[in-house]
Amino acid sequence: MASNFTQFVLVDNGGTGDVTVAPSNFANGVAEWISSNSRSQAYKVTCSVRQSSAQNRKYTIKVEVPKVATQTVGGVELPVAAWRSYLNMELTIPIFATNSDCELIVKAMQGLLKDGNPIPSAIAANSGIY
């Protein structure tokens, strides 16, 4: 089986200013990807898979999105992370789920965050769901 620990496009801006994250670390069962920015300004993704019970696997996914700004120190402009947004997702799948079952779960996650759907629309507008 091929490794899933590969670089991928996290933010697709149509090829202009895309954010790509690359494998950075794998320790204690936690995979980490970061963008090429300095660590303090980098986009960061972590993922772990644990056996949460005798019958379930639990995937924990975390994404950090920095707001990069410029700070002037002694007349020199330096990029800094002004703040960060965090996404935390947990997914529990029974160990007896088939590959087809798991593919359906992935499609549901993709549909959940598809442009135009209520949740990403509310997030993009920094508003509530009503």
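First residue shown is number 1, and so on along the chain.
For all residues, glycine too, the Cβ spot is worked out from N, Cα and C.
Every position carries its original residue.
Among the mutagenesis experiments that Swiss-Prot reports, T46 to A is described with the note: Loss of repression of replicase translation. 80% loss of binding to the operator RNA in vivo. Cβ-based neighbour count (10 Å, all protein chains) for T46 (mutagenesis position) stands at 17. DSSP assigns T46 (mutagenesis position) to a strand.
Among the mutagenesis results in Swiss-Prot, T60 to S has the note: Loss of repression of replicase. 20% loss of binding to the operator RNA in vivo. The residue drawn here is the original one. Here T60 (mutagenesis position) comes close to T46, C47, S48, R50, N88, M89, E90: these same-chain residues lie at least six apart in sequence, with C-beta atoms under 8 angstroms from its C-beta.
Reduced to three states, the DSSP call for E77 (mutagenesis position) is strand. Counting only same-chain residues at least 6 apart in sequence, those with a Cβ under 8 Å from the Cβ of E77 (mutagenesis position) are T70, Q71. Under the heading of mutagenesis, Swiss-Prot lists E77 to A and annotates it as follows: No effect on the organization of the T=3 capsid, but with a loss of thermal stability. No effect on infectivity.
What Swiss-Prot notes for the published mutagenesis of P79 to A is this: No effect on the organization of the T=3 capsid, but with a loss of thermal stability. Complete loss of infectivity. Sequence-distant contacts (6 or more apart, same chain, Cβ under 8 Å) of P79 (mutagenesis position) comprise N37, S38, Q41, V68, A69, T70, Q71.
Within its own chain, W83 (mutagenesis position) has P66, K67 as residues 6 or more apart in sequence whose C-beta sits under 8 angstroms from its own. W83 (mutagenesis position) carries a strand DSSP state (E or B). Listed in Swiss-Prot is the mutagenesis experiment W83 to R, annotated as follows: Complete loss of viral assembly.
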T60 (mutagenesis position) - helix vs strand vs coil (DSSP): strand
